[in-house]
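Student: Just lifted these from Swiss-Prot, have a look:
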MUTAGEN   SER27 to Ala  Strongly reduced phosphorylation
MUTAGEN   LEU270 to Ala  Loss of dinerization
MUTAGEN   LEU277 to Ala  Loss of dinerization
MUTAGEN   PHE284 to Ala  Loss of dinerization
Amino acid sequence: MVTPKQIDFSSCVGADNSNGTLSHRRSPRNIPSSKRAASVAEEETMKKKMKMKKKKKKLDPPLIVRIWNEEDELSILKGLVDYRAKTGFNPKIDWDAFCSFLGSSIVERFSKDQVLSKIRKLKRRFHVHSEKINQGNDPKFTRSSDSEAFGFSSMIWGQGDDDGMDKEHEVNGNGAAENRTNESGEEMLKEHEEEVANTELLNENGAAKTTENGTSSGKERHDEDNDDDDELCAVQDAFEAVMSQGLSGYQKKLQLEKLMNLGNGKRRELSDEWKALCVEETRFNIKKLRFSAKLAEAANDS
């Protein structure tokens, strides 16, 4: 009788292990080790993401930044003029009622304290400009809206009315609040001089060169250059305000070049005369605005 031939599979699939299972099967111990590796990698990734988020939060700027612009300042000044006309020009202002009167364009973006702080700054700025004008100096408006803002301010504080703001925000009785006001006014007066405060011609050792009489030659030269630039700007401003209308581009260029090449004496004469006219015009506009305020007050009283 033929017995079946036993086939040996060991040559094809390898030898059996001690448990009788095929050697090509994976050990169950390999599965948890791979899961642990994946888990560790995932934890490292999460830690990196958390660190990045924390770092980003530190670097991110504040979400809400309150910035006043020219339109906001004019809105407040116009609002004060209208509110005073509505309340019969009462010198004592109810600031809570005024903030409600301003409307959502300001109130929704700024708090009452921010509004009052801005009004105090506008009031100080007006008094600084008024003092310079009364002394016969140019107020030097740096923005296009400064002249308009000064007009509204003169209607509010030009008569010297006490709006109660300074007393309401006094800090103590030793004059601390008053000192801050004076310091702020002095800072405004000096803000146009700070840019040229320390510009002197230096020698090789880093010291300012001095002349025989002990004065700084660099400072004198710098002052002369500033005077020349100021005179040129004044003459150019006068030309654009008085003569340039109706001229072609070429005519403007030709005549302006001639004015820029004038001698120092003639140029200084024209510059001084134009500055004097500007001061007179500013004073006239102030008087006109004050008269407008009186006229509006009389119309509301009758």
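Cβ atoms here come from the backbone N, Cα and C positions, even for glycine.
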Student: Please report the Cα separation of LEU277 (mutagenesis position) and LEU270 (mutagenesis position) in Å, rounded to an integer.
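Tutor: Answer for this pair: 11 Å between alpha carbons.
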Student: Hey, of the mutagenesis positions listed (LEU270, LEU277), which one tops the CB count within 10 A?
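Tutor: By the 10 Å Cβ neighbour count, LEU270 comes out on top.
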Student: Which of the three DSSP states, helix, strand or coil, fits LEU270 (mutagenesis position)?
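Tutor: DSSP call for LEU270 (mutagenesis position): helix.
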Student: To the nearest Å, how far is the Cα of PHE284 (mutagenesis position) from the Cα of LEU270 (mutagenesis position)?
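Tutor: Spelling it out, the Cα of PHE284 (mutagenesis position) and the Cα of LEU270 (mutagenesis position) are 21 Å apart.
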Student: If you draw a 10 Å sphere around the Cβ of PHE284 (mutagenesis position), how many other Cβ atoms fall inside it, taking every protein chain shown into account?
Tutor: 10
